Amino acid sequence: MVSFSAPKKRRRGRSQRSMSSLNSLPVPNVGLLPGNSNFVSSSASSSGRFNVEVVNGSNQTVKSYPGIGDEIITINKEATTEALLALTAGFPADSLTEEEIEFGVVPIVGGIEQVNYILIRNHIISKWRENISSWVTKEMFLNSIPKHCSSLLDSAYNYLVTHGYINFGIAQAIKDKFPAQSSKSSVIIVGAGLSGLAAARQLMRFGFKVTVLEGRKRPGGRVYTKKMEANRVGAAADLGGSVLTGTLGNPLGIIARQLGSSLYKVRDKCPLYRVDGKPVDPDVDIKVEVAFNQLLDKASKLRQLMGDVSMDVSLGAALETFRQVSGNDVATEEMGLFNWHLANLEYANAGLVSKLSLAFWDQDDPYDMGGDHCFLPGGNGRLVQALAENVPILYEKTVQTIRYGSNGVKVTAGNQVYEGDMVLCTVPLGVLKNGSIKFVPELPQRKLDCIKRLGFGLLNKVAMLFPYVFWSTDLDTFGHLTEDPNYRGEFFLFYSYAPVAGGALLIALVAGEAAHKFETMPPTDAVTRVLHILRGIYEPQGINVPDPLQTVCTRWGGDPFSLGSYSNVAVGASGDDYDILAESVGDGRLFFAGEATTRRYPATMHGAFVTGLREAANMAQSAKARGIRKRIDRNPSRNAHSCAILLADLFRDPDLEFGSFCIIFSRRNPDPKSPAILRVTLSEPRKRNEDPKADQHSNKILFQQLQSHFNQQQQIQVYTLLTRQQALDLREVRGGDEKRLYYLCETLGVKLVGRKGLGVGADSVIASIKAERTGRKLPSSSTSGTKSG
C-alpha cells in the first residue's frame, strides 16, 4: 500500500493538506501550460510504487473459482503508473474500497481474483483519463484483458460507469449517450447545487425521468459566480465556493478540462501585515507559525491519550490550555500572529475553534486531493452552467414537505405537489438543522441526531472591483492582523482574482466569530473598514488605493437556502455522522447528497459533486431491486423457482458463516433491525436423546417439524427470517450448533421452515440483496468458506 501522512489544515488561505508521500513521487503530464507559469493541467496522472498483497490470513480461506484464473495477469508495463492514477481517483492502490465490496465486484475479498480485478480497474481508469472527452466502451479492453478474466472486466467496467468514475461530465461524447426518452422510474431532486446537478445528469443518462426543484432563481447553490461591472470594467467574482482544493483526480478538474480550460495555480506566497500596516517581521512570522504547529501536534497527542473523552473537548480549549502553559511573556505582534493562525483554522473549517471537535476536527485529512489549489478562469459558474445544460430545473420552487412511503414520494413546493418514485434531498446541512423541510414520516432518530451533532459554519466575503490593480502582482494572497481576538477573522485574508476574473478583483474574507457579526454590519461600513486596511498597507509605500467601482458583501448565514457555508465536525460529532447523514431512508425512496454527506471530502465543491454521482448509483440500484420485487409479487408461483435459484447463489458467498449456519443480509443497510435470512444445513439424521436434561437443549420444536425428513434425506436445509442484530447475536452463542439451535428456537422463538415456507416477504429480501450485488459473477460450483465451531 502507498502510505499517506495525515497533515493538518495549516496552509495559509484555504488549507492545502498536502500528501507528502504522493507528491514526492514523479507525476507525469503535469506540465505548465503556455502563456502563464501559474496555469496547470486540471487533471494529471501519477506514477509510483504498487505493491501487490494477497490476503490470506488465519481467519480467511482464499477461494479460487474456475474460469477466473489462478495467477496474476499482465495487462501492460504501466501497472505502477495506473495504480497511482487510481489512487488519485480515490481508490486504494492495491485493495478494494468499501463501496466496491458492497457492490460485489469480486466473488471473494482477497486472493488472485481481487488482484486481477484491481489491475483491470486501474487500467480502465487510466484509459479513460488519457482522453476524458471520449466514451470508453468495454469492447476497447477485450484485446488487452485475458478472456478468462472477462467476468472481472464486466464487473470493473460496470462498477466504474455506474458510480461515475469514468464516462462522466459534459463532453459531447458523453452527452450523446443520453437517451432520447426516459424509460425508467421518475426522480425528484431537491436542489440544483453541484450534488444535485451531478446526480441529475447521471440519472438522466441512466434513463430516469428527472425533475430538479430549486428555490433560487439560479443553479449552483453555494457555488455562485457574480458578474461585476462598472465603467466598462468587469470581473467574474466567486462569492461562494471558489478554490479547487487539489487537482490530482479532482472530478471538477476533469470537467474544467472538458470545457477546454486550464486552471490557475494559487501561489503559496502570503505576506502578513500588522495592524499599523507594516509588514510582519519574517523571523517573528516563522517563529509563531512553528509554535502554532507545535501546539497542534500537542493537541493531536492529547486526543490520543484521552481516547473517547476527546470527543467532548474542543480543539480551541486544548490549544488555549497549551498556549497558556507554554508562554508567559508574549509580544503583542506574536499574539496577533497567533490569532491570525486561529482565524485561518476557522476559515478552513467554517467553524469556531471553540466548537470544533478535538478528536475529529481533521478526520478527513488522509483523503485530501493531492496537487495544487487552483482557480478556474472566469469563475466556477462555468462549471455550474455546463452541468445545468439541458437538465430540467424548475426555479423558485421552495420545498416545504417531502413525503415518502412504499408507493413513492410526494414533494410539496408552494401550492404544487410533485410525485415520483424516489427523491434526492441535496439541501445544505444548515437547512436540515433549521427544519425548513418537513419529512413525512419523520426522519429516523439516528439521522436527526447526526444532523444536530454536525457543525455548520460560516464564511463571508467582500468582493471589490477596482479600476486597476494597485497591489503586488507577484502574489495571490496576503493577510492582515487585528488587535481584538474577537474580530481576528475580520478581513484577515485577501485573495487577488485579477489573473482569472477579467478585471482588478480583490476579495476580503471574514471568518470565525467575525463572520457572524458581519451578517448585520451595513455594507458601507464593511467596505469602509476594508479600504482603511488597504490604505494603511499601501499608502505608506506611496501607492494610491482608489475607491472601488463596485462592491458586494455576502450574507450566507442569512440566505434561507443555505443558512451557512459548509460543514465541520463539532464537539460530540465524528466522521461517522457524515455516513449516517448519507444513508437512504424509507426502503430506497428518500436519498441524501451534498458536501455534508461525505466523510472523505466534506466542505469541498468536489465532495458535493461526487456525492451526487454516488447517490445516482444508489438510486439506480434501488430502482432495480424494486423492479425485481414487483415482478416477483405479480407472479409469485412463476418466480418461486427463480427465487430458489437466487437464494442458492447468494448463500455461496454468505455474509456470516459459522458451524452449520449461514446468513445473508444487505451490506448497504447497517440498521440492526434490517432483515436477514438464515440457513441451517443438517447433514445427517439426529437421534433423539432420551436424557430429559439433554432434551432441554436439543431443539424439540425443530425435531418435531422435521423428524420425517430426517428419516428420508441425508441433508436438509431449513430457513428463517430474522434481524441483522439477531444474526450477530446468534454468532456469539457458544457451545456449538445445539446451543445455537436452542437459542434460535427457544430464546428468539423463531420457526425454521423449508424454502417455500419463507413466503413473499423473504422473496422481497432475496431480490433486494441480489440486486445490490449485481455485477458479481458467482461460480457454478459450491465451495467451502471459513467456519467456526
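Positions of Cβ are set from backbone N, Cα and C atoms, glycine also.
At each noted position, the model has the original residue.
What Swiss-Prot records for this protein:
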BINDING   S195, E214, R216, R222, 240-243, E595, 604-605, 607-612  FAD binding site
DOMAIN    76-177  domain 'SWIRM'
MUTAGEN   K287 to R  Loss of sumoylation; when associated with R-693 and R-770
MUTAGEN   P428 to L  In sof1/fld-6; weak allele that suppresses the down-regulation of FLC by FCA
MUTAGEN   K693 to R  Loss of sumoylation; when associated with R-287 and R-770
MUTAGEN   K770 to R  Loss of sumoylation; when associated with R-287 and R-693
VARIANT   A640 to T  In strain: cv. Lz-0
VARIANT   R686 to L  In strain: cv. Lz-0
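All features noted in Swiss-Prot, drawn onto the structure.
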| residue | record | contacts (Cβ under 8 Å, 6+ apart) |
| --- | --- | --- |
| S195 | FAD binding site | T426, A593, G594, E595, T597, A608, F609, T611, G612, E615 |
| R222 | FAD binding site | G193, G240, G241, P428, W556, S562, S565, Y566 |
| S242 | FAD binding site | F375, G379, N380, Y495, I507 |
| K287 | mutagenesis position | E334 |
| T604 | FAD binding site | G241, T245, M369, Y566, E595 |
| K770 | mutagenesis position | A625, I628, L646, D649, L650 |
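Per-class residue totals from DSSP over the domain 'SWIRM' (76-177), listed helix then strand then coil: 59 helix, 0 strand, 43 coil.
Within 10 Å of the C-beta atom of P428 (mutagenesis position) sit 28 other C-beta atoms, taking all shown protein chains into account.
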